[in-house]
Each structure stands twice: as structure tokens, then as C-alpha cells.
Amino acid sequence: MRSPRTFTFYFLLLVICSSEAALSTPTEPIVQPSILQEHELAGEELLRPKRAAAAGDRVAEEYMVDIEISFENVSFLESIRAHLNNLSFPIRGTEADILNIAMTTVCTPAGNDLLCFCEKGYQWSEERCLHSLTCQDYDSALPGGYCSCLKGLPPQGPFCQLPEAFITLKLKVRLNIGFQEDLKNTSSALYRSYKTDLERAFRAGYRTLPGFRSVTVTQFTKGSVVVNYVVRVTSAPLPGSIHKANEQVIQNLNHTYKMDYNSFQGTPSNETKFTVIPEFIFEGDNVTLECETEFVTSNTSWYYGEKRSDIQNSDKYSIHTTVINNISLITRLTIYNFTQHDAGMYGCNVTLDIFEYGTVRKLDVTPIRILAKEERKVVCDNHPISLNCCSENIANWSSIEWKQEGKISILGNPESDLESSCSTYTLKADGTQCPSGSSGTTVIYTCEFVSAYGARGSKNIAVTFTSVANLTITRDPISVSEGQSFSITCLSDVSSFDEVYWNTSAGIKIHPRFYTMRRYQDGAESVLMVKTSTREWNGTYHCIFRYKNSYSIATKDVTVHPLPLVSDIMMDPLEASGLCTSSHQFKCCVEEDAGEEYAVTFHVDSSSFPAEREVIGKQACYTYSLPANLPRCPKDIAVFCHFTNAANSSVRSPSMKLKLIPRENVTCQDPIIGIGDPGKVIQKLCQFSGVYGSPGQAIGGTVTYKCVGTQWKEESRACISAPINGLLQVAKALIKSPTQDQKLPTYLRDLSVSAGKEEQDIRSSPGSLGAIISILDLLSTVPTQVNSEMMRDILATINVILDKSALNSWEKLLQQQSNQSSQFLHSVERFSQALQLGDSTPPFLAHPNVQMKSMVIKRGHPQIYQQQFIFKDSDLWGDVAIDECQLGNLQPDSSIVTVAFPTLKAILAQDVQRKTSSNSLVMTTTVSHNIVKPFRISMTFKNNHRSGGKPQCVFWNFSLANNTGGWDSSGCSVEDDGRDNRDRVFCKCNHLTSFSILMSPDSPDPGSLLKILLDIISYIGLGFSIVSLAACLVVEAMVWKSVTKNRTSYMRHICIVNIAFCLLIADIWFIVAGAIHDGRYPLNETACVAATFFIHFFYLSVFFWMLTLGLMLFYRLIFILHDASKSTQKAIAFSLGYGCPLIISSITVGVTQPQEVYMRKNACWLNWEDTRALLAFAIPALIIVVVNVSITVVVITKILRPSIGDKPGKQEKSSLFQISKSIGVLTPLLGLTWGFGLATVIQGSNAVFHIIFTLLNAFQGLFILLFGCLWDQKVQEALLHKFSLSRWSSQHSKSTSIGSSTPVFSMSSPISRRFNNLFGKTGTYNVSTPETTSSSLENSSSAYSLLN
């Protein structure tokens, strides 16, 4: 028996040979099984054309041949599959080619049966499925879908076939008979009868359609009887074929069904293909819509929008129809320059017989999105810079173009990648293309994307070209000596740059506070300025202008020659007494410098003498001996030493004083201290007193001696140990160093280590203690940020000096320098404000004598700040809290730092020790950023005095006691926390201000009796003023017609009304400002600026209206023959009264507010300390007072000595005289008011000036009502006339007729006479300006404590 492989080979060879033989012989016997099936379905007429063609011109035809292969071994199946897959097609023959061989059907035995499966992609025909037994019917467990497998091979083809693409025609027709309900039931006999008859008729009629396959009735509905059915065909109907088929249906259907021929309706589905080109539409594209059908017709159309507007050929649209092979049709609509307005629904209609083919598509415009950096800066240094453009859109781009527009033309090299939708334009500009004159010129480069369909999208890139800066630096060599100043000027010819800085030769940046920078239109300038040079400034310095990655550098060498500073020269003696018959030695010592020897001379009177040099330890000492037997005695001699270095720079020491006395006056004598008479007090440097170590050590400080009896007694000692003194000298040099911020961390570490080693000396020596305080004060002024490690070193040093064992040294130190404790606290607060925690965890730093806690404010995550401090050794505790609302007003990333001290209370303000004082913590809380709004803080202290006394919450005010500092209770109060616990005191603090701040830059001490008195006067006076001014305006309104009958009276009352109105508004704004900065409402910066502006404006308006009144009087008396109209006078008056104040107040706020120095930090009034903006109010007011006084003198003189012919009418003279009275009284009052205001400016002025100033200003409104309004005789008469009864009128007439009745406020009344005698018959009182009496808390500490 042959092997399977041999059998397979012979079989395939047979297939191929048989195929080739078949292609050379008549084909009819071989293809018969295949074409018989075709003949049965489609009719004989379809086969004949093929045969005619084959027998005629031998035109190439395609045949499908079914070959059946049988074999016994199932494993052959995979071998056949593999062999067929490896064949290469086509297989060429002499007269025919085999195009493809595909396996379609596989039958395998299953018991006694044969199961036939379709290969993937093939299926049994519907006819076979309906009339054959499927595998699932044989065994439901077999895999595969229904009808993918048949039981038994069909007796006569076809086998499995490729699935046909059917066209389903949905139709309906009406039967003109009555509808019966059984037609809804698919299992009823009536339904089956109708379905069978109709399908038979439909099949007979529609089988004439090309590619007909089946027809099925799907439903019967009402409307007579409406028959719904579907016809399945493989090709589109030909025109007119449906009508013919419908006629055949009518003919083949029983007439009893009464089918209505005109009721045939139909709509096909899935037969129209709609294409949009391009897929993504950009604005400007030419868009083509294609509608393709599988049939041919001439009835096509296009429409747009929901209203189905018909589209015709035009400039915008083009419609074109194409027939392909006479079997399909494509209609195209082209839309030119598609815009956003063209977007919407588009549809095509193709009509064939009773069918309407069509589809709809919505078209949208996609914006062209181009990514590019819109601004670039390019330095003309010949380095390539790339401009990049990329489109986010996936599109068929035809090109990417670059264009430029600008004053200068700099071309680049474009490179585009259309597949990635990106383009790069590389610029390489050099100095010749952008000279210095064109530096900063901007050129617009445009990248434009062009699609294959016409759309264009562009993006502009603004490129600013900057020339490389040419730097010019100070030419002259810089050679200075220590202590001298120098500056280096660096000029750039380019004004565009990103950064300017200075470097040392080691690459260390110099702190910006040492240099300035100014930018000009055509360049820039930076100046390095050093006020006090040290040896650390010796070296090379680089001026660097950076623009992007381009650097322009200029260098300058600086030579600093050593020269001792005056403060570094140690002298002996400072002052001394000596015998006339003895020689006396003078000594000047400086730190020994190996590289420099000074020429030193001693100067006595007008003579100079060379010095002798001696090195003692680390010091170089220069001495001179004054010879004995001077001609005159006693005599006072002043001696100083003069140092000259190699650069011929010199410095002289302070004078050493020697008093020559006879021997008989000497009672005290010591070889080191010297001689002296009783009561003599002298100072010696500790270095030369022999009280500290060896003479060569750099010991600081002084010792004071007093001659008592025959012995020198040491009165006080303020010596500084050598290590601490060395640190002090380094600290003084560090704050002048160019690299101070880099050196500060190392220095603070060394300071804490040295403080620990010298702990005993610091706590026992006031001098060393004072040196540490001076060091901390110096270092706290270094403008740099403090980190946690630096703060740790600072607190370690503070812990040493605040120990209880150092309290005696503190007391002695404060007796010598009373501000040292306040200075120490101030330096701690500066360090706390400079602390920057960043993202690190806030540290808790704890020592026995100081603790620190902190928090960082995060954006969007406000939380309560609450910290507690416990000092068990001191039996003290306290906590501080700031609520979430207050923290929300802080800038993000602000640091809040609280430092607590258990012993500082006993050190601060020694005068407190003389009172009953509560021993409590001192807690200082600082914020790293400026606080714009008032800040409320609450604290709780342990109460160690529960038995008696009233606790008082206080804060440290640095400005008290001539800036020595003191405890202040302003804005702090003891509150009830609801716990009823006498062991604790709950405090709330909110800084307040008082009213006298308006004119005086300084203010009375908060909480003092003077401050309270000024507050009371201000509030009462303002209340009276507001009521009086309102009453004045009401009175003027009532008597207006009676008192304004001539122009002079009219203008006078215009001025009085405006004065009263302006002062009333000013007083109201004054109260608003007081409410803001008194803390009743949060201090809003905008509200405070507004209050300051309106107070300034309306108070100035009061004075300018007063000036208007004076000038009007002057005009009426001097220019008698010139009479201006009312409208002219009013225009001038209002321009002067409101225009000038508006200009002054607007300029003031415009100039100062951008720098945030318009108003004070703690009050709503003009700034004094920073900008002297207060002068914008005081100077105009005082000038107006002087002018009005001068006018008053002239007017009174003119009235008393009238010229002939110049006398005005009686009524005019009465008005003028009344005005002179008003000016005469009002102006002196104003002058006195602001005279006292000037007095309050003087530092330490008497409290009487504050009281008088506040009294006169607060009651101005009342004075205006009395003297400016009610004292006017015409006003009195008008009021009496308006409110008198007939009886009173009769009596008044009678009294008037006999001349014995006078109004109570008339010039001749007794009361008026008293005023006339008092004021010299000059009239009424004029308007002054109220002052805020606010206490300045700008120098207040944030340290709080508790007083009892």
C-alpha cells in the first residue's frame, strides 16, 4: 500500500495536470457541475453569451471549478492545506491561467454519517440550509454556528460558497379589503394563507429582477390591509424593472385580494455609499462629497441644512455626476473655500422608480491648531536658534511655509517634516545683522501650514533680536585703603538683558545691596558702590550682563591697602594725669599685619614725632615718650597718633589727654593706672589695665577707676574676653564683606561654639555680654534668608546670655547702656522674620532659656496656628493662637515664628522691677511677609500672682522712652476665656492708634493720660462739629434769599456754605478712618487709601475756600471800579476751592502710592517717616493762613482809611465790613491752630501744644456755626423775622423805631461787645482742620507679656 505522502503527491500532481489539460481542451464537461447550478437559478439565457464568446474571438473568461477530493486518512487534510498555501499564483498555462485554489468544504466521517463543514469565510447557501439536515440537528453538542455544517454531502452542488452581498428592498402594498385581527397572529390559518398566496405572487413577479434571491412577507397592518414585505437581490434593479415586476405580481395574484397597483411603495437600505474628502475639514479647504449607488439614474440632487435647501451649481458649489461601467453612479458635490458658516448637514438624493436613495452627513470645521512659542529672544552671537512649529491636527499637508516681517531682515533655514506635521526654522544671527542701534527690534516670523485641499493656518512668532552687550568699565585703576569708599561703573550699550550681577574672581556673587542698576533707552548702567572697604574687597571683580545664555563680562582689579580703622586703634592712656617733672609714654596698638608696615607719628600740639614699633603677641604697638620738664605746668596736653600706609593714605587716632599737675596734688599713684588727685575718674582699655591675661591678647572693653583717698578703686569693668572680642571684630568686618551672606552660616556656627566655651565669662562679664548682643544686632541686619540650622545656632547663643546666672551682668549692662535689652529683642525678631522654612518640617528648637516653634502657610490649606511653650525649670508656660481667618489674609508660603523666653521679662525695662510685676513668659511672634491688614492674636499666660493684683496684657514698644523701649498696653486686653480659671490669663491684642497723628509725626505714648485726654477731646469735639456744621447748612438754606441780595454777600455765603460742607465731609471721613485703624473693622488697604485721600482733599478744600473768601474780599475793596459777574466769580471760586485741592491730593497719591508709601503703616493718614507726604497738606494750609492774615491787614487798613470816590454803597460796605470781621476772627484761629500743629512736630514737645491743637481742631464746626453764621447780623434778623409771632414783631418794630432794641448777636449788643472787645472788633471765627490723634505703632514689637 502506498504511503500517505506518496498518495498526496500523486493526487496534487493529478489536480495540476488535470487543470492544465482542461485549459487546453473544451471546458464544458469539467465545469458542468458548477454551471448547472447557475443555470437552475438564473436561467439558460445567462450561460449562452459566455459560450458564444468562447466559441468566437476567444475573449478571456473566468471560470470557477469545484473539485472533490476523497482520501481515507484524515491527517492528509493538513498536508493538503499546507501545500495549497505554499502555491504561488497565478499558475501559468499555454491557453489558461489558474488564478486561485481555495479549500471551501471539508467532510469528515462521524460514525456512519458524514459531516460537512464550511471553511473560514465560506457558508452554505440559504437553499441548502432550508432543505438539508444540519449538524446541530444531528448532534447539538457540535461546534459552529447554525448552518455552518450539514449532515451528508449534498447529492448535487453547490458546495460552500462565499457569502453574497444582498440588497434588501423594503416594500409595501395595500389590499383594498377589510382588515381582520387574525392577520396579526402569525400562527393563524388566515395569516398563513395570505402569506403563502402573496409570496407566491411576489416570487413570480420579482424573479425577473437581476440577481433575485427571495421575497418574504414580514407583516400585515391596518389601513385596509397593508402588506409589508422584503425582496432580496444581489444587484440593483434596472430602471423600470420594478414597475414591470409589480405588474407581474398583480397578474399572478388572485383578484379576490384586490391589490391596489398605485399603492406600491418602497425604500431600499445600505445601497448608497457617502464619502467626504478630506476627512477632517479645515477652514479654506475645497471639500468634495461623493454619493455612490449601485444603479444608474439621472434623477440626483443635493441639499443643505435641516430645511433641505436645494444646492445648485454656482461659484460656491459644483455638482458633477459620473456613471461607471453603466452599472453604478457617483454624484459629486464640491464646496469651495469651506468656512465655519458652511458647516452643517449635507445630503444627496438619488431616485429610481418608487425608491428614493439618499444619505445625510454633518460637516464640521476643525480649527487648525499650531503649537509654537509665541515669543523668542535671540542674541546676535552667531549661535543657532530654532523656531519650532507643529500642528496638532492629523492632516495631509502639502507644504509648510515661513515668512518674516520687521524692520530688519534676518533669514533662516527651514526644515519641514510633513508626516510629523512639524517645521523648524533655524536662525543664526550675528552682530552685523543686528547692530547696537537696532538692539531690541522685534521681527514677526510666521509659519503657515497649507493643506492638500487649500486650507491655510498660521502662527506668529515674535522674535526679539538683541545685540551682544559691549561693556565699558571704569578705566582708572582703583587703589584705596581700608575704610575708604570706591565705586566701579559698568556701562552697556544694550538695554535688553535678563540679569545684571557682579562676581568676585572666585565666582561668588556679590549681594545686590552693594550695586545699583539703571536702564536707559539705548543702554544700561550698573555701579558697584562700597562705602567702607576692607581687605576682603581686594581682588578682581566681574560685571556681568546676562541675556538668555549669552554673557557679557567686564573685569576690574581693586587694590585695598591695609590701614587701621579708627575704631581698631587701641590707645594708652585714654586720659591720665602726670607729674610735670616726669616723662610720659603714649602707646597706639593695632593688629599686627605681616604684609604692611605703617609710618606712624605722634602729634603733640603742633609738633610731630616718630614712633617706635614693637610687636607684642599679635599686636604691633607704636610708642612715644613725652620728655620731662616742660616749660609750663600745670598744662593739658592732647596727643594723637597718625598712621600712613604705602598708598600714602592716613588715619589719626582719637586724642589721648594728659593733664600735667604738680607733685603736691598727687594722692593716688599706680605704675599701670597712673597718678591722680582725689575724686579723679579715669578709663583705661582692658588691654592695658593688666586685669585680663597677657598684654598681647586682643582684649576689648574698658575699666573705670576712681581715686579714693590714696588708692585707685575699680568702679566698673566692661572687659570683653579675647575670643569674644575677636568674634566682634570679625562681625564688624563681615557686614562690610562682599560675601557676607555666604559667610554668615559659618560665622553663626562659630559664634554658638565660642559662646558655649566662654559661657562662664559671658554670664559674669557685662562687657562680653554686651559684645554678644552687639554681634547679634550686627548679624541680624545682613540681608539674607535664615534657615533652620542657622536659627539653631542663633538660639544656642541666646540660651547662654539669657541664663538666670547672667541677670546680674544684665543689670550692670543696662545701667551703662539702657537700650541693650530692647536692641537684643529687636535683633531676635529680625532673625525670626528672615527665617525661611520652605517645604521642610518646621523645627521645634528647645533650650532651657528659649524655645521656638513655627509654621508655614500653604496655599489653599489654611489652618489654625496654635503653639504651646512649657518651661518646667521656671514654672512658666504659655500658648499663642491665630485663627484661620487671620491666616487666610497672609501670603502663601509665609512663615509664622514664635519665640518664647522665660527670663527676658526680668531683663526688659528695668523700671518695671520697681513695680509689682508678674513673672511671665515673653513671646514674640513674627510673620515673614508684610501684614497689610490688622492682625489679631490671642495668648494665654500662666498667672503666678493669683492672690492679688490685676493682670495687664502688654507688648514691647520700641519707640517708648526715647527709643529705649517699654511695655505698652495699647490694643491689648485681658479677656474671659470662659474657663473661670485663676491660674491663667487670656489676652487678646490688636494695635490701636490715637488721633494726634494727623499733624504730628510722633504721638503721645499709648495708654498715657495725655493720649486718653486727646481721645476724649477728639471724640466730643468731632461730635459737636458734625452737628454744628449740619445746623449751619440748614440755617444757610433757610436764610439764603434774605442774605444774598448783593454780589458780595452772595459770594461770602457761597464760601461759608462750601467751607461748612467740606469740613462736614472731612469729619465724617475722619471718623471712618478712625473706625478702620482703631481695629473695629479689618484694615483694608483700599479703604484706608480712600479714607486718606478724601480726608486730605476735603481738609485742603476748607483752606482753599477760606483763601477764596479772603481773595474775594481783597478784590471787592481794591478793585472797586472793576465789577465781575456772579458766574465769573463762581467759576473762579469753585476752581480754586475744589480744583487746587484735587490736583494736590491726586499728585500726592499718584506719586507715593505705587511705592506703597502714601499712608502710614498703622494709620489712615499721610506718611511722614518715608516720604514726608504730610507736607502736601501742611504747606498749603500754612501758606493760606499767612495769605489770609496779610489780606485781613490790608482790608482792615482800607476800611479804616477810605479814599475819596472809592467808598462803596451802604449795603456793600456793610457786607464788606462783616467779611472783614469774619476773616479777622477766623484766620487768626486758623493760624493759631496750625501754629500749635507745627509745635507738635517737634520731638518731645510739651503736652500743652497737643491739647490746644486737638481742642481747636476738634471744635471747628462749632466755631463756624457761632462766628461764621449766627454772628452775622443779617442772618440773625432773617431768623428772627422767620420765626417771630405778630406780638414779637410789633415789639420788635417798636423797639427798632426808638433805637433801643438790638439783636442779641448784633455788633452793639452787650454779648457782642464782649466778643468785640475780646477779638478787637474783627468779626467771626473761621474754619480750622481737625487732626487725627493717632499713636504711631510703627516701632512696636511683636513681643507680648503680662503685667500685674
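Each Cβ is built from the backbone N, Cα and C atoms, and glycine gets one as well.
Per Swiss-Prot, the features are:
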type	residues	note
DOMAIN	163-271	domain 'SEA'
DOMAIN	268-366	domain 'Ig-like 1'
DOMAIN	367-464	domain 'Ig-like 2'
DOMAIN	841-1005	domain 'GAIN-B'
MUTAGEN	Thr993 to Ala	No effect on protein expression; no effect on location at the plasma membrane; no effect on inositol monophosphate conversion; no effect on the response to exogenously added agonistic peptide
MUTAGEN	Ser994 to Ala	No effect on protein expression; no effect on location at the plasma membrane; no effect on inositol monophosphate conversion; no effect on the response to exogenously added agonistic peptide
MUTAGEN	Phe995 to Ala	Complete inhibition of basal inositol monophosphate formation, when tested in transfected HEK293 cells; no effect on protein expression; no effect on location at the plasma membrane; no effect on the response to exogenously added agonistic peptide
MUTAGEN	Ser996 to Ala	No effect on protein expression; no effect on location at the plasma membrane; no effect on inositol monophosphate conversion; no effect on the response to exogenously added agonistic peptide
MUTAGEN	Ile997 to Ala	Decreased basal inositol monophosphate formation, when tested in transfected HEK293 cells; no effect on protein expression; no effect on location at the plasma membrane; no effect on the response to exogenously added agonistic peptide
MUTAGEN	Leu998 to Ala	Complete inhibition of basal inositol monophosphate formation, when tested in transfected HEK293 cells; no effect on protein expression; no effect on location at the plasma membrane; no effect on the response to exogenously added agonistic peptide
MUTAGEN	Met999 to Ala	Complete inhibition of basal inositol monophosphate formation, when tested in transfected HEK293 cells; no effect on protein expression; no effect on location at the plasma membrane; no effect on the response to exogenously added agonistic peptide
MUTAGEN	Ser1003 to Ala	Decreased basal inositol monophosphate formation, when tested in transfected HEK293 cells; no effect on protein expression; no effect on location at the plasma membrane; no effect on the response to exogenously added agonistic peptide
MUTAGEN	Pro1004 to Ala	Decreased basal inositol monophosphate formation, when tested in transfected HEK293 cells; no effect on protein expression; no effect on location at the plasma membrane; no effect on the response to exogenously added agonistic peptide
MUTAGEN	Tyr1158 to Ala	Unresponsive to exogenous ligand-mediated activation; no effect on location at the plasma membrane
MUTAGEN	Arg1160 to Ala or Lys	Unresponsive to exogenous ligand-mediated activation
MUTAGEN	Trp1165 to Ala, Phe, Val or Tyr	Loss of, or strong reduction, in exogenous ligand-mediated activation
MUTAGEN	Thr1240 to Ala	Unresponsive to exogenous ligand-mediated activation; no effect on location at the plasma membrane
MUTAGEN	Thr1240 to Ser	Exogenous ligand-mediated activation maintained, although with decreased efficacy compared to wild-type
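Taking the Cβ of Trp1165 (mutagenesis position) as centre and 10 Å as the limit, one finds 28 other Cβ atoms among all the protein chains shown. Residues in the domain 'Ig-like 1' (268-366) partition by DSSP class (helix H, G, I; strand E, B; coil) as 3 helix, 57 strand, 39 coil. Sparsest Cβ environment among the mutagenesis positions Tyr1158, Arg1160 (other Cβ atoms counted within 10 Å): Tyr1158.
Using DSSP to sort the residues of the domain 'Ig-like 2' (367-464) gives these counts of helix, strand and coil: 3 helix, 54 strand, 41 coil.
A gap of 8 Å separates the Cα atoms of Trp1165 (mutagenesis position) and Tyr1158 (mutagenesis position). A mean pLDDT of 73 is what the model gives for the domain 'GAIN-B' (841-1005). DSSP classifies Tyr1158 (mutagenesis position) as coil under the three-state reduction.
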